[in-house]
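Encoded as structure tokens, the structure appears first; notes follow it.
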Amino acid sequence: MIEPLPTEDIPKQSVSIVGIASRCAPHKLGADELEAIARRHYSSTPSLEKMLEINRKTRIDHRYSVFSSDHEHWHRPTIPSFSECDSLFKEYGIPLASAASARAIQDWGGVPDEITHLVAVTCTNTAHPGFDSVLCRKLGLKCNVRRVLLHGIGCGGGISAMRVAHELLLGSTQQGVPARALIVACEVPTVFARSELDIMDKTQDVNVAMCLFGDCAAALVLSNGIGHKASEQRPIWNILNCEPTQFDGTEDIAHFNVHDKGYHAIIDKRIPQLTGKCVPAGFQSLISSTPSLALEEKNYVPSNYGWAVHPGGYAVLVAAQDALGLTADDLRASYDAYRDGGNTISTTIIRILEKLRDEHKHGSNQKDKLVLAAIGHGITLETAILTRPGSSSYLHA
């Protein structure tokens, strides 16, 4: 019979965020630039004019692209093939991911060969081996780093990756061994912009995806705290819990489908309405599944928390704000990330965390606990709850 460990020998079950960085693509893509690209290649049609009207009203100041305005990608007469899109991701996306990762590692204060786990996520590439394999070599990670590559989860991918890394590091804690996880999200949707325009011209179905998505990479470093060194940053946030919720009857609401020229985004106009229903329900599920919070009624009040909501679009943020009874200031970092960059898919939630971290560094008064929420394909809502070091509910729930 195996004797249980004495309580004092059970490792403290906490996983912390100790490094954050993002790297948006170098070129700005404004509403005027997209309109010029569209009119260069296509004649006026009702669907094109409607898309361009939406494009002027997104409330996005600019998005980012790996392509400059004079790049061949925007001017060539033919649509890039799926194979060419794959090559473009490798040429432009992987350096973005490498830069964001290097900055996150620098922010953490450790060295690459101390990374024990790598959790990568993208929905804009499907190569084998995945970009995580290339990234290991570029960053100088150990050959036996535990790698996971996530795909097929869309805008929820940043929180999904955090959830997976969190659970992996808790496993290392149970073994009593040091663990540091690098989370990397990389999205280059403007690679598929030409094919998206072409599909819209052929089908005459208005596609708002053309107006929302931008290119970015972002990274986090997580630590289980075992073997902490003086050079390592102290925890920025501790992860209390992560909770995914898949909603029945929503399978046709959001897709990112494969076709012969790349990916085609389908974004249903019902998404803001669904956000207003899904996010409060997911929040209640998150709190009820967090033992250190579940028993007190006050913990089910959304306004008692800070918030980072993925900006699927402006209407999505407004719907979440209204449904949760929050103010625009409560979601200021989400609105700021949307204005500066638009929807950068799985990377966006990490950009928002970076903004909140920087605010806190400059003396911003923030609540001790922070709720993250992002709707991905499925529809699946990914949520997480973080807490500042030193606040109550420190231990993993």
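Placed from the backbone N, Cα and C atoms, the Cβ positions cover glycine too.
Nothing has been swapped: the model has the original residues at all the noted spots.
Annotation source Swiss-Prot lists active site, nucleophile at C155, citing experimental evidence. Look at Swiss-Prot and you will find H377 tagged as active site, backed by experimental evidence. Annotation source Swiss-Prot lists CoA binding site at K50, M51, L52, E53, I54, N55, R56, K57, I267, G312, G313, Y314, A315. The substrate binding site annotation in Swiss-Prot covers G214, D215. According to Swiss-Prot, the mutagenesis experiment A265 to F or V carries this note: Leads to almost complete loss of catalytic activity. In Swiss-Prot, a published mutagenesis experiment is listed as I375 to W, annotated Leads to complete loss of catalytic activity. For the published mutagenesis I375 to F, Swiss-Prot gives the following note: Does not affect the catalytic activity. Swiss-Prot gives this note for the published mutagenesis H377 to F or P: Leads to complete loss of catalytic activity.
Taken residue by residue with DSSP, A265 (mutagenesis position) is part of a strand. According to its DSSP assignment, I375 (mutagenesis position) is in a strand.
Our reading of the CoA binding annotation (K50, M51, L52, E53, I54, N55, R56, K57, I267, G312, G313, Y314, A315) yields a largest Cα to Cα distance of 19 angstrom.
The separation of I375 (mutagenesis position) from L52 (CoA binding site), Cα to Cα, is 25 Å.
Put simply, of the recorded positions C155, D215, A265, I375, H377, the one whose Cα is nearest the Cα of I54 (CoA binding site) is A265. Same-chain residues at least 6 positions away in sequence with a Cβ under 8 Å from that of R56 (CoA binding site) are, in sequence order, A31, E35.
Taking H377 (mutagenesis position) as the reference point, the recorded positions whose C-alpha atoms are within 10 Å of its C-alpha, out of C155, D215, G313, are C155. Between the listed binding-site residues, namely G214, G313, the fewest other CB atoms within 10 angstroms of a CB are found at G313. Considering only the recorded positions K50, C155, G214, G313, A315, the residue whose Cα is spatially closest to the Cα of I375 (mutagenesis position) is C155.
A gap of 15 Å separates the Cα atoms of G313 (CoA binding site) and D215 (substrate binding site). A315 (CoA binding site) carries a helical DSSP state (H, G or I). Among the recorded positions K50, C155, D215, A315, the residue whose Cα lies closest in space to that of A265 (mutagenesis position) is C155.
Of C155, G214, D215, all annotated as recorded positions, the residue with the shortest Cα distance to I267 (CoA binding site) is C155. Rounded to a whole number, the distance between the Cα atoms of G214 (substrate binding site) and the residue listed as 'active site, nucleophile' is 12 Å.
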